[in-house]
Amino acid sequence: MVVADAHTQGFSLAQYLQEQKTIVETALDQSLVITEPVTIYEAMRYSLLAGGKRLRPILCLAACEMLGGTAAMAMNTACALEMIHTMSLIHDDLPAMDNDDLRRGKPTNHKVYGEDIAILAGDALLSYAFEYVARTPDVPAERLLQVIVRLGQAVGAEGLVGGQVVDLESEGKTDVAVETLNFIHTHKTGALLEVCVTAGAILAGAKPEEVQLLSRYAQNIGLAFQIVDDILDITATAEELGKTAGKDLEAQKVTYPSLWGIEKSQAEAQKLVAEAIASLEPYGEKANPLKALAEYIVNRKN
């Protein structure tokens, strides 16, 4: 993994990720206390606290702090983003969707609690995420409202759900164009990654032009993230991924490597990340975490 290059000299991404992940894990654990009915809270916590990179909340915190905000201002939203991401994983793993048995190295939610409880756990995490953002202390209400609107767009038919629908409709087809693939992933994966970054900026009180700049950064890393995901589905093992490998090929899904080959896919991901990093140059060293996170996305192994 690249932890520093010409863009981030002297900045240790490994140390930053470890510190931020520890903070996020503690906040997530405190965000969701088990009460009645016990089963649903246990199911929610099972997937929410199952580990993972915590990339989305960390992006939110990094963007907020880069623009002069504090971690406290963004923490509720950071946790909410992970709740929404976890919901999408629970539902994505269901037999009606991707039908997966393994997630983050553990049995998927429906394998432990059954399909009915898994669906409800995802629903509950989604609704609680919006409540949790709304309960953020010491942040102006108009900023929270902007974040809630963007979250709704990112997770609904304009975003994640819309991308998933086109993904399902494209399964088994051999004539899927790269434009369709881009639509799927800018909505299914990229929309939530984008709001991670823009929400952090908004919470810090960013100007509209700063939010727009960070939106472009996030769009680039979001697409790069998915290209790398497609490559890893072919090249990595289930142990490395923490989930079943080769699922795209098995489901006859069109991927970037199937259209471009692995070498061109890697080059495209590198290009997108370079553009993302270049867009942050006005922020100097304050942007080191976001620059290094972009590098991490294209160099990760899972």
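The backbone N, Cα and C atoms fix where each Cβ goes, and this holds for glycine too.
MET87 to Ala appears in Swiss-Prot as a mutagenesis experiment; the accompanying note says: Forms the longer C25-geranylfarnesyl pyrophosphate (GFPP) as the major product. Its Cβ placed at the centre, MET87 (mutagenesis position) has 24 other Cβ atoms within 10 Å. Under the three-state DSSP scheme, MET87 (mutagenesis position) falls in the helix class.
Record note (Swiss-Prot), mutagenesis MET87 to Tyr: Can only generate C15-farnesyl pyrophosphate (FPP) as the final product. The unchanged residue is displayed.
Record note (Swiss-Prot), mutagenesis SER88 to Phe: Can only generate C15-farnesyl pyrophosphate (FPP) as the final product. Also produces some C10-geranyl pyrophosphate (GPP). The unchanged residue is displayed. With a 10 A radius on its CB, SER88 (mutagenesis position) counts 21 other CB atoms from all the protein chains.
According to DSSP, ASP98 (Mg(2+) 2 binding site) sits in a coil region rather than a helix or strand. Over all protein chains present, the Cβ of ASP98 (Mg(2+) 2 binding site) has 22 other Cβ atoms lying within 10 Å. According to Swiss-Prot, the feature Mg(2+) 2 binding site maps to ASP92, ASP98.
Here Swiss-Prot flags ASP92, ASP98 as Mg(2+) 1 binding site. Cβ environment of ASP92 (Mg(2+) 2 binding site): ASP98, ASP100, GLN164 lie under 8 Å away, each six or more residues apart in the same chain. Under the three-state DSSP scheme, ASP92 (Mg(2+) 2 binding site) falls in the helix class.
Looking at Swiss-Prot, the entry for mutagenesis of VAL161 to Met says: Produces similar amounts of FPP and GGPP. Every protein chain considered, the tally of other Cβ atoms within 10 Å of the Cβ of VAL161 (mutagenesis position) stands at 16. DSSP assigns VAL161 (mutagenesis position) to a helix in the three-state reduction.
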Integer Cα-Cα distance in angstrom, SER88 (mutagenesis position) to VAL161 (mutagenesis position): 9
Cα separation, MET87 (mutagenesis position) to VAL161 (mutagenesis position) (Å, whole number): 12
